[in-house]
Each structure stands twice: as C-alpha cells, then as structure tokens.
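Record note (Swiss-Prot), natural variant Arg89 to Lys: In strain: Infectious clone pBCT028. The unchanged residue is displayed. According to Swiss-Prot, the natural variant Val165 to Gly carries the following note: In strain: Infectious clone pBCT028. In Swiss-Prot, a natural variant is listed as Leu173 to Trp, annotated with the note In strain: Infectious clone pBCT028.
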Amino acid sequence: MRKYTRNTYTMSQKRKVNPQSAWPKKRRTSTTSRKYQWRRPVTKNRTLKLKMYDDMLGAGGIGSTISNNGMITMLNNYVQGIGDSQRARNVTVTKHLKFDMALMGSSQFWETPNYMTQYHWIIIDKDVGSVFPTKLSSIFDIPDNGQAMPSTYRIRRDMNERFIVKKKWRTHLMSTGTGYGGKETYKAPSMPNYKKPMNINVRNLNMRTIWKDTGGGKYEDVKENALLYVVVNDNTDNTNMYATLFGNCRCYFY
C-alpha cells in the first residue's frame, strides 16, 4: 500500500499477526478439575500446654535441715503416666522452675546475735551415674569432710562437663539475740527475728531429659540430664547453728 504526501510517498504494510507469538496459556498440572481438589487445612500455632510437678521439701511441716554438710535433691522426679504431673514419654523438657519456700533458723541461732548465709545452686547432671551424689565433694572441689565458706566452692575439674550450674543465689538470716517470739527490753535499734521468704523464678530453663525404659521418676531412672538443687549453710556449727527450709518447688515441663 502506497501512501502519498506532498513531495514523496511512503510504502506501508499491515503487520501480520502471528498467533504463536501471543502469550502461551498456563497448562494445568493436574488432570482433575479445580473444584474437586482437596485444600490444605489451615493450621494455627497453638500455645504449648505445660504440665506441673511439685517437689515438696520438708514434708509434714517439719522442714529440711540445711547445715554446712549441705543438702542435694533432685527436682524433676517425673513418673511416667497420664496425669497432669506425670510424663507421657521418655523425653521431657523442663521449661520453668518456681520456688515458694521459707527459711527459719534453729532455736540456738536466735538466742545470740548471729548472722548466717545460705548458698543455693541449680545444677544439671548431664552424665547421670548409678549412684546419687549425696556429698558436696562429689560435685565441688572440696575435701570429703566438707569445707567452710561455701562462697569459694567451685565445680570439680574432672566434673566440669558433667555438672552445669544454671543459677545460683544467696539468702541471709540475722538474729538479735532473743529467742524467736520472746520479749526483751529495749536496747538499741536492731533487726527483728523473722522467717525469710524465698520466692525464686527460673525461666527459660529448657532442659531436655532422656529417661530409661523403666517408667519411674527417680535418679536411677534418668539416662541424661537430671535437675539438682543444692543448698549449703555457711555456719560450721551443724549442731546448734543451722537453717530449716520449708515449701516446695514447682516444675513446668512437657
């Protein structure tokens, strides 16, 4: 086709449309119709429901004696079962700990002006043995007959990969020299005798415990990672000067 202008002319042609140059259609990957296909269900992130286990210290209101010899106890005594405080499988994860306890000094401690400090540890026993560590010397680098000043205690060199300290803290007891609940004339401003509350929260512990195929919840039923609570009084007079611990520790696990 010719197109004339005043001085010259140009030739133009209609462009032929190639049907193959158009955008290709999207092929269906499945042979079934779309309306008959199964849809994937929508899953929601549900909050994890934790179980609770209470470990009582000092049953019957008597309390557990805390001396310079120390006290070692296992906290995650989860028996296998279907209850809210029992484990359903051989692998558990302890998330949080909550201590609701109280400390009380001995009667001889209140009769004279005294000051005592208690040292507390949360320790993970990674390589559980056949015998429970009843002595402090099996964990700390101290003599077998004990040692004063618990603030200097350190994990044994040959046990530093087995016993892992997760948390430690201190508590104090102070006496004015009068029996608990007794009367005295005014002498000077002083701290009154009292029971020391101990409310400690240990969050995000996330300790994974592997159990043996025994179904029990004792130390010998654990294959890996037992949760230990250790407490020591700094007064070496274990006969007259000691502390008493009341209350329980609640373990949150799944």
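The backbone N, Cα and C atoms fix where each Cβ goes, glycine too.
Keep in mind that this structure shows the original residues, not the substituted ones.
Shown on the structure are the features that Swiss-Prot records.
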residue : record           : DSSP (3 states)
Arg89   : variant position : coil
Val165  : variant position : strand
Leu173  : variant position : strand
Practice item. Can you grab the distance from Val165 (variant position) over to Leu173 (variant position)? Cα atoms, rounded to a whole Å. Key: 24
**Study point:** Arg89 (variant position) versus Leu173 (variant position) - Cα distance in angstrom
**Key:** 42
Exercise for review: Using Cβ-Cβ distances, find the residues under 8 Å from Arg89 (variant position) that belong to the same chain and are at least 6 apart in sequence, listing them in sequence order.
Suggested key: Gln80
Revision key, fill the gap. Looking at the variant positions Val165, Leu173, the one with the fewest other Cβ atoms inside 10 Å is Val165
